[in-house]
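First comes the structure, then the notes that go with it.
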Amino acid sequence: MLAFCYSLPNAGDVIKGRVYEKDYALYIYLFDYPHFEAILAESVKMHMDRYVEYRDKLVGKTVKVKVIRVDYTKGYIDVNYKRMCRHQ
């Protein structure tokens, strides 16, 4: 297990960050975890026309997201915005 494993969020945590686009996927710069970024899982699965609408709505905004998956060995964090919206 790597040293930074203890500084990553757990699945089910709600975290806050700013959305940006990179390589046709939406990522989130995490405010509480400054050395890590998370990927919005639903942005990868979308068709391009729906993705463009989704991107225009979220890029540059500060949002709360729910952590759905964490790979502690690689430092990958997958988050979901839709699940967070349903709970609010």
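Glycine is treated like the rest: Cβ placed from N, Cα and C.
None of the listed substitutions appears in this model.
Values in this document were obtained by computation on a predicted structure and should not be read as measured data.
What Swiss-Prot annotates here:
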type: DOMAIN; residues: 8-82; note: domain 'S1 motif'
type: MUTAGEN; residues: His47 to Arg; note: Increased inhibition of host EIF2AK2/PKR kinase
type: MUTAGEN; residues: Lys74 to Ala; note: Complete loss of inhibition of host EIF2AK2/PKR kinase
type: MUTAGEN; residues: Tyr76 to Ala; note: Complete loss of inhibition of host EIF2AK2/PKR kinase
type: MUTAGEN; residues: Asp78 to Ala; note: Complete loss of inhibition of host EIF2AK2/PKR kinase
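Feature map: Swiss-Prot annotations on the structure.
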residue: His47; record: mutagenesis position; CB count, 10 Å: 7
residue: Lys74; record: mutagenesis position; CB count, 10 Å: 8
residue: Tyr76; record: mutagenesis position; CB count, 10 Å: 14
residue: Asp78; record: mutagenesis position; CB count, 10 Å: 17
Taking DSSP helix as H, G and I and strand as E and B, the domain 'S1 motif' (8-82) has 18 helix, 34 strand, 23 coil
One of the mutagenesis positions Lys74, Tyr76, Asp78 has its Cα closest to the Cα of His47 (mutagenesis position), namely Asp78
